[in-house]
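A short worksheet on the structure shown next.
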Amino acid sequence: MAKKVAICTLLYSRDYLPGALTLAYQLQKLLKHAVVEDEITLCLLIEKKLFGDEFKPQEIALIRSLFKEIIIIEPLKDQEKSIEKNKANLELLKRPELSHTLLKARLWELVQFDQVLFLDADTLPLNKEFFEILRLYPEQTRFQIAAVPDIGWPDMFNTGVLLLIPDLDMATSLQDFLIKTVSIDGADQGIFNQFFNPICNYSKEVLHKVSPLMEWIRLPFTYNVTMPNYGYQSSPAMNFFQQHIRLIHFIGTFKPWSRNTTDYDDHYYQLWRSTQRELYSECHLSNYFTHLQLGNIETETNFYHEPPCLQDLLNHGKRENQKHVDLDITSVDRNASQKSTAEKHDIEKPTSKPQSAFKFDWESTDYLDRVQRAFPKPDT
């Protein structure tokens, strides 16, 4: 019997928008050629404030075209207190933005689905065989979480790829546990291991809070190959298993869409960028997205490519006959009062103005029409 399966990612910061869009595009491509018996729904989980306040209508249109369902989520109960409590451990990672990954605890609330496959926005499935993951454990229970061992500490699992059974009681138990417990790493990976992974339950105080039925099912590493691995990676193993790798996970501060990633310019980073270029070219988004100001995560990272030469962009705009672009960049009217497409979706109009050197016609339907033609809404 076919299951209802959600393949989800979480967007907790606009810095990860390039990753989420590229991931959804790649999943759509692979699903067209995969033999999948289940009913698949691509879902984006996103905080209400982030979706309503920080995304422009063009971005919302593209998100809606790539994901069948956009699930607006509220902050967790006492989320700010939990973040503050976990601050010290999170500082050891030097990744303050990961505090919001605790929102993954909302995944167990998706009870409209029989199973949830969660993928971090900085992952890239490589082939249609990736979807075999859905057939590995047909008898999985709500007490079990399937994940790949973390390369930094293999007795713990990495939360970049998770297979789980939604359940409201489990969601409540996990979120209560999250409030009362300090995470090993200050983020989702630590707390999920403390909840599901018996190896992490050394403390009697922790043991009485979780069920003895909790279990971590170990997935093959090929379903979540992390990189860069800073000396941990086995080159012979990579060579031997290369044809069987199902998904690459770009961990750490620098992402394939980061400005300065020349040190990691290997095959898989190039593959991610090639997929991104394919996505943007299909609906002529180069002019817009190369000028997106995504802001910085609270590190030294700038999370987007250097914009191409302005003249190249102007020439490209002329070739594509993009009527929504105002080439007179010296006279951009930032105070133009124009109707936001977001109003059609009951989303509050963004207060920030586009930072691009180009001015977009917010009333024009040409942009939205091209997006819809390039990415028709998925049927499954």
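Cβ atoms here come from the backbone N, Cα and C positions, even for glycine.
For all the noted positions, this structure keeps the original residue and models no substitution.
Per Swiss-Prot, UDP-alpha-D-glucose binding site is recorded for Leu10, Tyr16, Arg95, Lys104, Asp120, Ala121, Asp122, Asn158, Thr159, Asp185, Asp188, Gln189, Gly252, Lys255, and the stated evidence type is similarity to another entry. For Leu10 (UDP-alpha-D-glucose binding site), applying a Cβ distance below 8 Å and a minimum sequence separation of six or more within one chain yields Leu44, Leu45, Ile46, Thr101, Leu103, Lys104, Phe118, Asp120, Ala121. Secondary structure from DSSP puts Leu10 (UDP-alpha-D-glucose binding site) in a beta strand.
Look at Swiss-Prot and you will find Leu10, Tyr16, Arg95, Asp120, Ala121, Asp122, His249, Gly252, Lys255 tagged as UDP binding site. Non-local contacts of Asp122 (UDP-alpha-D-glucose binding site) by the CB criterion (under 8 A, 6+ apart in sequence, same chain) comprise Tyr16, Gly19, Gly160, His249, Phe250, Ile251, Lys255, Pro256.
Annotated Mn(2+) binding site per Swiss-Prot: Asp120, Asp122, His249, in sequence order, evidence recorded as similarity to another entry.
One mutagenesis experiment catalogued in Swiss-Prot, Tyr230 to Phe, is accompanied by this note: Eliminates glycogen accumulation; when associated with F-232 and F-367.
One mutagenesis experiment named in Swiss-Prot is Tyr232 to Phe, and its note says Eliminates glycogen accumulation; when associated with F-230 and F-367.
The note that Swiss-Prot attaches to the published mutagenesis Tyr367 to Phe is: Eliminates glycogen accumulation; when associated with F-230 and F-232.
In the three-state DSSP reading, His249 (UDP binding site) counts as strand.
Excluding Asp120, Asp122, His249 themselves, the residues of that chain whose CB lies within 8 A of the CB mean position for the Mn(2+) site are, in sequence, Gly19, Leu119, Ala121, Thr123, Gly160, Thr226, Phe250, Ile251. Asp188 (UDP-alpha-D-glucose binding site) carries a helical DSSP state (H, G or I). Applying an 8 A CB threshold to same-chain residues 6+ apart, the list for Gly252 (UDP-alpha-D-glucose binding site) reads Pro228. A 10 Å cutoff on Cβ-Cβ distances gives Asp188 (UDP-alpha-D-glucose binding site) a total of 24 other Cβ atoms nearby, all chains included.
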